[in-house]
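Under its mutagenesis annotations, Swiss-Prot gives Phe388 to Ala the following note: Results in a 4-fold decrease in the affinity with atg8. Record note (Swiss-Prot), mutagenesis Asp391 to Ala: Moderately reduces the interaction with ATG8. The unchanged residue is displayed. Quoted from Swiss-Prot, the note attached to the mutagenesis of Glu395 to Ala states: Moderately reduces the interaction with ATG8. Where Swiss-Prot documents Tyr398 to Ala as a mutagenesis experiment, the accompanying text is: Results in a 1000-fold decrease in the affinity with atg8. As a published mutagenesis entry, Tyr409 to Ala appears in Swiss-Prot alongside the note: Results in a 6-fold decrease in the affinity with atg8. Here the residue is the original one, but Swiss-Prot notes a mutagenesis experiment at this spot, Tyr411 to Ala: Results in a 24-fold decrease in the affinity with atg8.
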Amino acid sequence: MDNEIVALCGFFVAIALVLSCISIITHLKNYKKPVLQRSVVRILMMIVIYSSVSFLSVYNEKIGSIFEPFREIYEAFALYCFFCLLIDYLGGERAAVISLHGHLPRPRLWPLNYLQDDIDLSDPYTFLSIKRGILQYTWLKPFLVIAVLLTKVTGVYDREDQPVYASADLWIGLVYNISITLSLYSLTTFWVCLHEELAPFRPFPKFLSVKAIIFASYWQQTVLSITNWLGLLNGTGWIYSLLNQNVLMCLEMPFFALSHWYAFRIEDYDTPTWLSCARLPLLKAFKDVIGLKDVWCDSLQTLHGDRYVYQNFEPGENLIPSRNDGRINRTSHGLRYSQGGQSKYWISRYDQSRVRLINNSQNSPQSNKSYFSIPGMSTSHFENGLQFEIDDEMEPLYNQAKQMRYGDYNYPVLLVNNTHASSSYT
């Protein structure tokens with residue numbers, strides 16, 4: 001690579017690194033909302049990693065090839081962090097699902113709107129499928145990177161003496177395209193379904209800034225590969241040196257850094273009216289950002305899906321789903337309504353495998369019932385609450401606490417997903 005091109009890339013990368021590092025340090029020094037800012041800083045670090053690896057590839061291709069797998073993996077990780085940020089803005093997964101309870105389902109995005117019914121994210125199983133659609137790219141990307149490295153080491157990645165359909169490059173690229181398309185489609189579906197709830201948190205510039213860098217990296221590489229295959233980039237001179245994926249990424253990084261600075265500005269998290277809000281020390285905040293225990297636990301829960309059941313995502317209010325299929329699904333999982341829908345309770349279910357065995361052996365209509373009542377636990381028990389003696393001394397304190405906004409004005413509750421704090425807590 002020409003020295004002039006290397007110097008130009010270094011200048012643009014230096015600007016991007018300065019902007020990103022200032023933004024990251026500012027967040028770490030004002031780490032007042034760890035649940036939100038953890039994901040924000042992780043997203044901002046994508047600029048640092050992209051800029052550094054792209055410049056190393058321009059400066060020395062062999063050195064850059066060593067760090068390129070980390071850049072590819074972090075791209076998928078940043079997409080996961082953005083999804084977590086949207087969830088945390090809404091107060092967590094349960095709050096996000098409950099916020100859509102009773103709302104009409106949304107039409108699916110093209111082209112699945114012609115093939116499937118409208119999507120109802122108030123159903124925890126539908127939410128789980130969307131989340132898995134987003135995270136599968138994060139899970140799959142490390143294996144794709146390993147596959148590329150192994151095929152390059154063994155010399156079968158893009159051999160010229162083999163047909164195109166037998167090329168490892170073709171099949172790895174096909175799996176990659178399907179995976180990232182599914183992930184971006186699922187993320188867009190989630191954003192469209194909850195755009196009204198996310199509106200106070202300025203989701204569009206955040207969504208655009210994260211998606212832009214991924215799209216730029218992907219489509220530029222695709223276009224350059226096609227033009228190179230057609231023999232259009234076989235010339236010499238500085239113009240052909242500029243038409244390089246890593247060179248283009250270096251030149252674009254300052255603009256991506258500015259977009260991330262605006263989208264994830266510190267003013268959304270550093271609220272001056274929060275006089276009693278503490279923050280973590282700088283090193284502790286950085287340690288919290290680079291820790292991956294939360295990612296590991298969330299990935300295991302999403303992969304297993306055991307906690308994504310109707311009982312865990314049913315609102316406390318007596319709201320009935322807007323569509324019949326939503327009520328049928330909850331009823332089939334043990335939810336029962338009483339008093340004309342004014343109250344509800346859950347009953348246990350038989351093991352469905354046993355139900356099928358009973359049906360086959362007895363062939364009785366009564367065996368089709370897949371639910372039973374728990375002995376000693378009648379409907380009135382669920383409706384009337386727990387049976388215990390009321391303490392005459394404690395009850396007035398509970399009644400006074402219920403009249404306060406947060407239970408106790410000496411210890412105000414600060415919601416991490418509220419970007420505009422009130423100046424008064426009482």
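If you go along the chain as it appears here, the first residue is 1 and each next one adds 1.
Cβ from N, Cα, C; glycine included.
Sequence unchanged from the original; the noted substitutions are absent.
A Cα-Cα distance of 10 Å separates Asp391 (mutagenesis position) from Tyr398 (mutagenesis position). DSSP assigns Glu395 (mutagenesis position) to a helix in the three-state reduction. Around the Cβ of Asp391 (mutagenesis position), the number of neighbouring Cβ atoms within 10 Å comes to 10.
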